[in-house]
Amino acid sequence: MVDEVEKPVSLEESKTNTREVEEEGEIVGESDDTMSSLGNPSMAMKHALEHSWTFWFDNPSGKSKQAAWGSSIRPIYTFSTVEDFWSVYNNIHHPSKLAVGADFHCFKNKIEPKWEDPVCANGGKWTMSFSRGKSDTCWLYTLLAMIGEQFDCGDEICGAVINVRVRQEKIALWTRNAANETAQVSIGKQWKEFLDYNDSVGFIFHDDAKKLDRAAKNRYSV
């Protein structure tokens, strides 16, 4: 892993410095036009990503035991350029600053971070665990690897989620075709390499998780 991430210069850096974060995962501007200004076509020389991506936030204060799973997840912002990614990323709380119980997602646009989404339905996820407050850098590197199309089997990737809990944080990388063992193992190995992560990581099918909950076993490990 490199010691420092070299961030592209944001063309809107002077604007984003004036934005405030109202709550975990939400950007608030001084006017209704704040968010739309991120995608202003008059801003020249932005670097387009291969896919558009959407940040989603699951606010722990909006959850209840009676509510259906995923009912409190809401989209935050969709970006499609390198510059807009940094504009958003630099103005939201990183995992170490999120409240316990929060889930923050980054998925390809039009894919919802839910098992029920048609693209995710037959998929699964790789998961890495970290001590509380220790996942910030690996979360960023995961995002950069995804949006930068660094995975050989990148078409298999749906998105990633960071789960913040009392004693630990977990980053999960969701993929679309769990039965494609070759692709999933390739993704798992590359992910570990990108993050310089030395512990074993496991892959669980969403279908197993739905049926067995925490009793679901890893189908693949790297």
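Note: Cβ is positioned from N, Cα and C throughout, glycine not excepted.
Original residues throughout; no substitutions modelled.
For reference, Swiss-Prot has these:
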BINDING   65-70, Lys97, 115-116, 165-170, 210-214  mRNA binding site
VARIANT   Arg214 to Gly  In strain: Petite Havana, allele 2
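In the three-state DSSP assignment, the secondary structure recorded for Lys210 (mRNA binding site) is helix. Around Arg165 (mRNA binding site), the C-beta neighbours below 8 angstroms that are at least 6 residues distant in the chain are Val100, Gly101, Arg132.
The recorded positions considered are Lys97, Lys210, Arg214; of these, Arg214 has the fewest other C-beta atoms within 10 angstroms of its C-beta.
Set side by side, the binding-site residues Gln168, Asp213 differ in how many other CB atoms lie within 10 angstroms of their CB, and the most is found at Gln168. In the three-state DSSP scheme, Gln168 (mRNA binding site) is classed as strand.
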